[in-house]
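The ATP binding site annotation in Swiss-Prot covers GLY183, MET184, GLY185, GLY186, VAL187, GLY188, LYS189, THR190 and rests on sequence analysis. The domain 'NB-ARC' feature in Swiss-Prot is assigned to 140-443. According to Swiss-Prot, the mutagenesis experiment SER33 to Phe carries the following note: In summ2-6; suppresses the extreme dwarfism and autoimmune phenotype of the double mutant mkk1 and mkk2. Swiss-Prot documents PRO152 to Ser as a published mutagenesis change and attaches the note In summ2-7; suppresses the extreme dwarfism and autoimmune phenotype of the double mutant mkk1 and mkk2. In Swiss-Prot, the entry for mutagenesis GLY186 to Glu states: In summ2-2; suppresses the extreme dwarfism and autoimmune phenotype of the double mutant mkk1 and mkk2. The structure shown retains the original residue. Here the residue is the original one, but Swiss-Prot notes a mutagenesis experiment at this spot, PRO307 to Ser: In summ2-3; suppresses the extreme dwarfism and autoimmune phenotype of the double mutant mkk1 and mkk2. For the mutagenesis experiment ASP478 to Val, the note given by Swiss-Prot reads: Constitutively active protein that induces pathogen-independent hypersensitive response.
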Amino acid sequence: MGACLTLSFSCDEVVNQISQGLCINVGYICELSKNVVAMKKDMEVLKKKRDDVKRRVDIEEFTRRRERLSQVQGWLTNVSTVENKFNELLTTNDAELQRLCLFGFCSKNVKMSYLYGKRVVLMLKEIESLSSQGDFDTVTLATPIARIEEMPIQPTIVGQETMLERVWTRLTEDGDEIVGLYGMGGVGKTTLLTRINNKFSEKCSGFGVVIWVVVSKSPDIHRIQGDIGKRLDLGGEEWDNVNENQRALDIYNVLGKQKFVLLLDDIWEKVNLEVLGVPYPSRQNGCKVVFTTRSRDVCGRMRVDDPMEVSCLEPNEAWELFQMKVGENTLKGHPDIPELARKVAGKCCGLPLALNVIGETMACKRMVQEWRNAIDVLSSYAAEFPGMEQILPILKYSYDNLNKEQVKPCFLYCSLFPEDYRMEKERLIDYWICEGFIDENESRERALSQGYEIIGILVRACLLLEEAINKEQVKMHDVVREMALWIASDLGEHKERCIVQVGVGLREVPKVKNWSSVRRMSLMENEIEILSGSPECLELTTLFLQKNDSLLHISDEFFRCIPMLVVLDLSGNSSLRKLPNQISKLVSLRYLDLSWTYIKRLPVGLQELKKLRYLRLDYMKRLKSISGISNISSLRKLQLLQSKMSLDMSLVEELQLLEHLEVLNISIKSSLVVEKLLNAPRLVKCLQILVLRGVQEESSGVLTLPDMDNLNKVIIRKCGMCEIKIERKTLSLSSNRSPKTQFLHNLSTVHISSCDGLKDLTWLLFAPNLTSLEVLDSELVEGIINQEKAMTMSGIIPFQKLESLRLHNLAMLRSIYWQPLSFPCLKTIHITKCPELRKLPLDSEIAIRDEELVIKYQEEEWLERVEWDNEATRLRFLPFFKFFGPEWQVSYVR
């Protein structure tokens, strides 16, 4: 064993010697542990600072329409890079620390420890540098306002292309400053507005900003200003707390410096742009406002004279949309499904909301039975169909928004009629008066005015649809009708309160669990044969039984326990020949319609109905007598048109005993009766519709008409008079006044046919509100207005309200009027078989509504013979002539 050698030296000296020899920084090794701890600590500080900065950036970008500064983004990127490098260093940290020896002052692998220590020191410096750079006073910069923010929209849209282009033309070419889009709920107004919004991003329109705001019911000015403010980068916590006046000023200052488009979706009342701070659009500032609403009234209050209606889809478009929603696989699931699917789609009547919801509901139904059941449910009580909870409440908003409570029951009443049923406005008003919706103690004129106002409200709210051809009729969209029935049954809770089973093939009155709860019942257009039994309908006020062609018999007991019945309509029951005397038990009855029945005599019990106000007896081809009618003391309106029995001398006497009579619509076949009626001032005042058929004048051949302020319609067929004149005393002059020139101021419709003695209709000068004139098959008529006769009545310009003129088979007709007329309301002229009529009273200078005018003719040779005052007139009106071939037939008024 050899001797030991002991050497004594310090570790520092060894390391120093090595470092001097290698020219390295020994601190990388000696201070590695300390530097790693410092690096970790500083990195945690940096990450917290990074998180704080990022949070500030996110908040400002999200809530205040700002964009992060480039230096902030660069710093965040650098921090991310450093963090990755830091994490990489930490992966070998434990191994490097284990490599140290001599209490951390030396390393088992000096080179490796040196290099790692150097990286730690450099990382520490980089972290410290980034941390010092991360103290930002501001982290974002306000961004320029985006010109347009595109809205999400469903990929499949059907049937809006034409409407979209029309609206776009209004905005960009026609110069309309405010465009109103109105239509019923679920028709696609919001979708259309969304497409308009997105179209601005496709087109270079020159607008600085396009703003979208959803308004909804009960507009919240503060919220709407807030939505506009956010779009204009005015929003923020501080601005949110500013009062509305200051916010309006801020909005005005921004919008007043640029062209803008404001899109307001779903407005229910006038939106005051001034209160919002929105400059009013004008041609000078070039700004636009487009809004959607369910009410045409709102369009008027927004100062839009010509709003654009968004209508339901056409049948082919509706079917296309429905197919998309159902899917090809389902439609091909069975050969019968496509035909059934068309019927289901038809129940939606082109309403996109219903087509979408019902189509999606049926998308997985691949059994024929499921489709048949769907048709059955939609036909009987659609509210129970799956998905209707997504449709009916949306439509109900329009009902809820009816401000007058009086209007709501009138609307619900319209649901008693069949689908797509055309309701006569005045008949509807008569129902409402009898039901008590309109005060029956008002004068007839005032009650009618209220009724027409209610109809107008419902039409403008898109809850009723006005007929395009016959303005005196309205109808209800089928889905809106289902909504009304749902409401009438207390949202489905009390279905028996309002029973409507129309056109479903009933052969008897339906079974009802609780007759005492029934208030209204409509069984129109069925096949009921007998009304028997004695149902205790103590609350029933309305019973519609129209057009049950098989109805033969009503038992004596049927009316015994219906004491509250107000309206009974039995019209159109062509097999019904008798009414029971027990009708006298209907002590509350105010309205009775027996038109188009085969009843020969009115029951004696009818005379006991002391509250009966309205009695209609039209087209009763076997009616022989209504004697005793004077005993119906409360009668206010009697209608006896085109029945076997017409007005006779004794009936004139009876009618004069009816003290409360206000309206008389009557047919007459005798000249003596005409004379007697026209000499009964109180009855003349009641005349509203006068039909003369087969009246042959027995004296002078002149029909002299007195002043008839309420006369609305005149039909003269196969009569022998050679002239119609106005009573002389009507035209007499007083010492201070000129002749009266408007003694038929309510007359709107005149139909004359097969009157071979008449040569002219100059008396029509005194009908200033005439809208429809038909003259047919009268071989001696030479002119509508005779110039010589008219010259004695200077200052009267005829036909200022005329909309429709029909002239047919008038062999001698040479002139309508001897000089051009303005015809400001004229829409259609029908001329057939009038070979001598060579000239129409038209002139190129008159302001006629030529965008609607149609001039129909049937003979090409007639058009070739038409004479024009000048070439300008010919060029203007020739495009409005439309040829109708021999298949076109003239329709005659019954």
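Cβ atoms are placed via backbone N, Cα and C, with glycine included.
This is the original sequence, none of the listed changes applied.
For LYS189 (ATP binding site), the spatially nearest entry among the mutagenesis positions PRO152, PRO307, ASP478 is PRO307, judged by CA separation. Those residues of the chain, other than GLY183, MET184, GLY185, GLY186, VAL187, GLY188, LYS189, THR190, with a C-beta within 8 angstroms of the mean position of the ATP site C-beta atoms are THR292, ARG294, VAL310, LEU351, PRO352, LEU353. For THR190 (ATP binding site), applying a Cβ distance below 8 Å and a minimum sequence separation of six or more within one chain yields ASP265, ASP266, THR292. Summed and averaged per residue, pLDDT over the domain 'NB-ARC' (140-443) gives 92. In this structure the alpha carbons, written CA, of GLY185 (ATP binding site) and PRO307 (mutagenesis position) are 16 Å apart.
In the structure shown, across all protein chains, GLY188 is the one of the recorded positions GLY183, GLY188, PRO307 with the greatest number of other Cβ atoms within 10 Å. Remark: of the recorded positions PRO152, MET184, GLY186, VAL187, ASP478, the most isolated position is PRO152 (fewest other Cβ atoms within 10 Å of its Cβ). Across the structure, PRO307 (mutagenesis position) and MET184 (ATP binding site) are spaced 14 Å apart at their Cα atoms. GLY185 (ATP binding site) carries neither a helix nor a strand DSSP state and counts as coil. Geometry remark: PRO152 (mutagenesis position) versus VAL187 (ATP binding site), CA distance 18 Å.
Mapped onto three states, the DSSP output places PRO307 (mutagenesis position) in coil. Recorded residues GLY188 (ATP binding site) and ASP478 (mutagenesis position) have their alpha carbons 17 Å apart, per Cα-Cα distance.
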